[in-house]
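Record features (Swiss-Prot):
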type	residues	note
ACT_SITE	His694	active site, proton donor
BINDING	Arg17, Glu18, Leu19, Lys20, Lys117, Arg515, Cys516, Trp561, Glu605	5-methyltetrahydropteroyltri-L-glutamate binding site
BINDING	Ile431, Gly432, Ser433, Glu484, Asp599	L-homocysteine binding site
BINDING	His641, Cys643, Glu665, Cys726	Zn(2+) binding site
MUTAGEN	His641 to Asn	Impaired activity, lower affinity for zinc binding
MUTAGEN	His641 to Gln	Impaired activity, lower affinity for zinc binding. Binds homocysteine 2-4x more weakly than wild-type
MUTAGEN	Cys643 to Ser	Impaired activity, lower affinity for zinc binding. Binds homocysteine 7x tighter than wild-type
MUTAGEN	Cys726 to Ser	Impaired activity, lower affinity for zinc binding. Binds homocysteine 2-4x more weakly than wild-type
Amino acid sequence: MTILNHTLGFPRVGLRRELKKAQESYWAGNSTREELLAVGRELRARHWDQQKQAGIDLLPVGDFAWYDHVLTTSLLLGNVPARHQNKDGSVDIDTLFRIGRGRAPTGEPAAAAEMTKWFNTNYHYMVPEFVKGQQFKLTWTQLLDEVDEALALGHKVKPVLLGPVTWLWLGKVKGEQFDRLSLLNDILPVYQQVLAELAKRGIEWVQIDEPALVLELPQAWLDAYKPAYDALQGQVKLLLTTYFEGVTPNLDTITALPVQGLHVDLVHGKDDVAELHKRLPSDWLLSAGLINGRNVWRADLTEKYAQIKDIVGKRDLWVASSCSLLHSPIDLSVETRLDAEVKSWFAFALQKCHELALLRDALNSGDTAALAEWSAPIQARRHSTRVHNPAVEKRLAAITAQDSQRANVYEVRAEAQRARFKLPAWPTTTIGSFPQTTEIRTLRLDFKKGNLDANNYRTGIAEHIKQAIVEQERLGLDVLVHGEAERNDMVEYFGEHLDGFVFTQNGWVQSYGSRCVKPPIVIGDISRPAPITVEWAKYAQSLTDKPVKGMLTGPVTILCWSFPREDVSRETIAKQIALALRDEVADLEAAGIGIIQIDEPALREGLPLRRSDWDAYLQWGVEAFRINAAVAKDDTQIHTHMCYCEFNDIMDSIAALDADVITIETSRSDMELLESFEEFDYPNEIGPGVYDIHSPNVPSVEWIEALLKKAAKRIPAERLWVNPDCGLKTRGWPETRAALANMVQAAQNLRRG
């Protein structure tokens, strides 16, 4: 039984973000559709060749997407919302872009589809929309075309297809409500047609992704798998593919399916290999997801070998990445600024392919010398002073319950804060950032490249902060911000100023569409060598008599939007960040900053996939926030901000944060999100966002007043703040001024009654 290797998918964007540049050029009308398609062909050919050269046996085809793979599947099935359809009923790449972005070079603009997180990753997918009575048919042949492309290049191909049950699970019903699972029988004929076409092309194995099988699914959804896969069997061999968690809780459902193989994530799941081997049908292939597709760390291949060696020769076996390598940067070799020691600890997508080749060869031959050589830097890292800081570890171990408690309860603090700030009813503020103009971005870039000295850079930033204060005073806002001109990204900025993080030059990963992010990497214990935000906050406060908020990104968000260490728990990392930022709160307070905002937009999105694991996560997530904030005195007002999400199932935890004021995104839900706070009888102050900053549209005074009156029916007016939904970084100054002027006017009208 020869062991093969494969990946579940490969990054799409290109080493230099070629796909992003081609997409945005096409959207702007600066290049043709054919030029865009040519970039896609070139990237696919390059990525297949790179994987093959790195030693991958079976190449994934169908993992490439022009915007998002869930959206690609929707088009494959003919699932195009009516507002995005071409008049002649055809489907083309602009149809896809209209669904993803709301507009494209051709066709009428229409509201984009909803976007949300892909399971518990930082990748986003476009949510399929379902309406009663809709029809499905094969309308978008991208998968088949790309299989033809790869076969023509002589590759050994393994098509990748998102499975029918997971695709339905990820979608939402629009309009008249019905059970979306009832659509399953309507989409199966399209899947049958696709599998038949693949069989005609001589395809042996198809990777059919059903990550929903790692969730705690309702019984009706689990029951749907058997009839679905009964309908799909027989044309090609199916590798049922799961990831992001283990499958043991749903293994009875899985083993009843007529498939020929199962892929399991042996990195994030707690599945026992021996138990899997015992319970899987003996003629099934097991694809062992041993190499972490979601992180950047070199694998301990001697450990991975030991994990799987006992079943070698006992069943058909492949070794693989735990999930698609989409979530990893492409190539470590182009990182020239990382020092040799730190660089030796990492493996990006291409290096992970090499790891799979080494592992396959060792399992086939029994010779593990190459594995030991590869794993040597991991042993060295365990003892590196870059990783371990005894002072941080000692401080973390000394945390007591008192460290996460404010001195007094909210009611006492609120009285002290009212006496200090004397704010009017319906106080107005913004969430933190102001427009990042071309001038600001150029200033930062010139400084980063060494084209501008520190003095001139600081003078430039100070001028932009001064402008932000002048603008806010002119508008009549009550609580001001400094505008964050010095910050490129709310996580990267803090990572750059904390020990324990490193940054890459080209470590880009796709977030959605053409948006890529370059997450910081946590390599060791985290500490704050010097104050981070104090100087600019103090300067901004010196320009005005009104309170200026200090602005921090919270510990859970910094954790969730970084590549974490694997040698300590996420809880440990979050609490180390919390302790570092606790010192920042104390220093801001000492500098005269009386209102400090600690943003936690990622608190909810960091939830584990299984609800049974939520309590433990929320307990340490809340504790980390409180450690960060609890050093503040009674008359220092702590704010937090959370982006658009469902709050009702975590209201206990939101209240437990004990922030004096929480600002939330609510305008898109027409204040309906406040229902959770009303039902819970949330005791502290709330700033429900009164307009959507993602749109350039300027809300009218009447619109904002109406929303605030609606909010006051749910939350007592004396506990309401008036603010936009989110930061204003991506907006231009003209619409920002106009929208904020109307917001301030609406608040003033309500004060007059």
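Each Cβ is built from the backbone N, Cα and C atoms, and glycine gets one as well.
In this structure the noted substitutions are not present, so the sites keep their original residues.
The Cβ of Cys643 (mutagenesis position) lies under 8 Å from the Cβ of Pro601, Ile664, Glu665, Cys726, each on the same chain and at least six residues away in sequence. Residues listed for L-homocysteine, Ile431, Gly432, Ser433, Glu484, Asp599, cover a largest CA to CA span of 14 Å. Across the structure, Glu605 (5-methyltetrahydropteroyltri-L-glutamate binding site) and Asp599 (L-homocysteine binding site) place their CA atoms 14 angstrom apart. In the set Arg17, Lys117, Cys516, His694, none of the recorded positions has a C-alpha within 10 Å of the C-alpha of Ile431 (L-homocysteine binding site).
Between the alpha carbons (Cα) of Leu19 (5-methyltetrahydropteroyltri-L-glutamate binding site) and Ser433 (L-homocysteine binding site) lies a span of roughly 29 Å. Within 10 Å of His641 (mutagenesis position), counting CA to CA, the recorded positions Lys117, Ser433, Glu484, Cys516, Asp599, His694 contribute Asp599. The binding-site residues recorded for this entry are Arg17, Lys117, Ser433, Glu484, Cys516, and the Cα of Ser433 lies nearest to that of the residue listed as 'active site, proton donor'. A count of other CB atoms within 10 A of each Cβ picks out Cys726 as the most crowded of the recorded positions Leu19, Ile431, Cys516, Cys726. The closest partner of Asp599 (L-homocysteine binding site) among the binding-site residues, by CA position, is Lys117; the full candidate set was Arg17, Lys117, Cys516. Here Ser433 (L-homocysteine binding site) is positioned 20 angstrom away from Cys516 (5-methyltetrahydropteroyltri-L-glutamate binding site), judged by their C-alpha atoms.
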